[in-house]
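According to Swiss-Prot, the protein carries these features:
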MUTAGEN   TYR20 to Ala  45-fold decrease in Cys-tRNA(Pro) deacylation activity
MUTAGEN   PHE29 to Ala  29-fold decrease in Cys-tRNA(Pro) deacylation activity
MUTAGEN   LYS46 to Arg  44-fold decrease in Cys-tRNA(Pro) deacylation activity
MUTAGEN   GLY134 to Ala  7.4-fold decrease in Cys-tRNA(Pro) deacylation activity
Amino acid sequence: MTPAIDLLKKQKIPFILHTYDHDPNNQHFGDEAAEKLGIDPNRSFKTLLVAENGDQKKLACFVLATANMLNLKKAAKSIGVKKVEMADKDAAQKSTGYLVGGISPLGQKKRVKTVINSTALEFETIYVSGGKRGLSVEIAPQDLAKVLGAEFTDIVDE
């Protein structure tokens, strides 16, 4: 199916797969997923990649609710670097093996530091991309962190 799904199956992590018809004209991928799946946007999590200290070859991954904005200062602090900036589209796609709008935190080509916003812990399960547009994975946040080697911290604007 996708590297994300393959990883979850291989690691025997419980998850539920959800599909929906992606509108190619919609560029608000996380919002679209929440709307089409009929879930609270605070449970629909997006995957963002940043460049550490401006180096587009040294990326880190942040997973946060689609309703939130990533705070770059908090993000940098959470991974112990001076500053971060959003990774460019090509660098993100090359590092993950996924297209923008379908980037999953799971099964990326290159393993990178990953941080999940602490609001994920408010829910029994959250939704993340399954590795392509129109495919979402419902998973317990603790299981997601375990398989990614990720930490939970506050990385969003107030």
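Our numbering is plain: 1 for the first residue shown, then up by one each step along the chain.
Quick reminder: no glycine exception, Cβ is built from N, Cα and C everywhere.
Those substitutions? Not in this structure, it's all original residues.
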Spatial neighbour of GLY134 (mutagenesis position) that is closest, considering only the mutagenesis positions TYR20, PHE29, LYS46 and their CA atoms: TYR20
Mutagenesis positions compared (TYR20, PHE29) - highest count of Cβ atoms within 10 Å: PHE29
Alpha-carbon distance [LYS46 (mutagenesis position); PHE29 (mutagenesis position)] in Å: 8
Inter-residue Cα distance where the pair is LYS46 (mutagenesis position) and TYR20 (mutagenesis position), in Å: 16
Residues that sit under 8 angstroms from LYS46 (mutagenesis position) by C-beta distance, when 6+ apart in the chain: PHE29, GLY30, VAL63, LEU64, ALA65, THR66, SER129
